[in-house]
Amino acid sequence: MVGEMETKEKPKPTPDYLMQLMNDKKLMSSLPNFCGIFNHLERLLDEEISRVRKDMYNDTLNGSTEKRSAELPDAVGPIVQLQEKLYVPVKEYPDFNFVGRILGPRGLTAKQLEAETGCKIMVRGKGSMRDKKKEEQNRGKPNWEHLNEDLHVLITVEDAQNRAEIKLKRAVEEVKKLLVPAAEGEDSLKKMQLMELAILNGTYRDANIKSPALAFSLAATAQAAPRIITGPAPVLPPAALRTPTPAGPTIMPLIRQIQTAVMPNGTPHPTAAIVPPGPEAGLIYTPYEYPYTLAPATSILEYPIEPSGVLGAVATKVRRHDMRVHPYQRIVTADRAATGN
C-alpha cells in the first residue's frame, strides 16, 4: 500500500552479528569524515551494537531475551545524588576474579550495566587497580582514600529523587548477580566475555559451524578401508642449483693427456699410450666447467724428453770426426778436380 513503511524484523542478537557490527564500526572509523555525512550512520551503528549487547547480556544472566520494563516516572523535585557500596566477598572466594567479572573485556560489561541502569559503576578499594606497584604508591594520597578500604563496587546516580531510587535499585540487583561466583565451566557470563574479547581482537571463530557432509562421508570411508602401515618417507636433501665441483672427470687431465701424446712438431709420440675408447676418451663438456678452461699454458717440462738428450745436456759435447753428408753436396770427379772446376 502506498505511503506505508515496510517494517523489517531486527536480526537476532548472535555473536556473528555482533562481530559484523564491530567490523563495520572499525571500517567506518577508518574512513575520513566528509563534512559529517557519516554522523547518523555512526549513531545508528552504535545504537545497534548497544541493542545486541544488551539482549545478549540479558539472555546470559536472565535466561531470556525479554526486556525488562525501563519506564521511569516523571521527574519530581530537584536533582539529587545517591550512592551505595557493595563489598566484594574476596575473603570467602580469594581465588575468584571479581574485578574482571564486573568490568569485563576492556570495561564492556561495566559500560553495558551503566547504559542499562543509568548509574555509574566503579570498582574501588584494595586490589581494584591492575598495577599493584602504582596502587601502593597512591595509597594515602588525596583522592585515593578508597585504597584503604576493602574491595567494593561503588554505584552512583544523579536524577530526581523518585527516578534515582529506581535506577539505583536496578543497578544494585544487577551488580549482586555478578558477585555470585559460578562453577568452573558453567559461567555463561565468562564465556560471553571471552567471546567479546575474541571479537575485539579479531580472533573469534564460531564453534557451532559444522563441516560439510562430504567431509564426513570421506572420513567414514577412510575409516572403513583397511590401513597399510608404511614407513616414513625418506627425506631427500634439497638439490643444489649449481654443483661446486663437476661430478665427472674434468677436462684438463684429458687435454694434458692429448698434449703428452703429441710431440711439439705435431707427430705422435712413439711412447705415448693411445687413449682407450670409452666415456672418458672424448672431451666432456658441461656448462659449468668453463672456469677450468682458463688454465695456464702447459710447461715444457710436461713433454717427454729423450734420455740421450738429457745425458748430452749434462756431459761434454763430443766432437764428430765423420763428415756429415750434405743433401746438396756436388759430386767431384777426377776431371773437375784436375781443372779446379
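Glycine is treated like the rest: Cβ placed from N, Cα and C.
Quick look at what Swiss-Prot lists:
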type    : residues      : note
DOMAIN  : 87-153        : domain 'KH'
MUTAGEN : Tyr17 to Phe  : Impaired homodimerization
MUTAGEN : Tyr288 to Phe : Abolishes phosphorylation and RNA-binding; when associated with F-285; F-290; F-292 and F-303
MUTAGEN : Tyr303 to Phe : Abolishes phosphorylation and RNA-binding; when associated with F-285; F-288; F-290 and F-292
MUTAGEN : Arg324 to Ala : Abolishes nuclear localization; when associated with A-330
MUTAGEN : Tyr328 to Phe : Does not affect nuclear localization
MUTAGEN : Arg330 to Ala : Abolishes nuclear localization; when associated with A-324
The domain 'KH' (87-153): mean pLDDT?
88
Restricting to the chain of Tyr17 (mutagenesis position) and a gap of 6 or more, list residues whose Cβ falls under 8 Å of its Cβ, or answer none.
Pro11, Val52
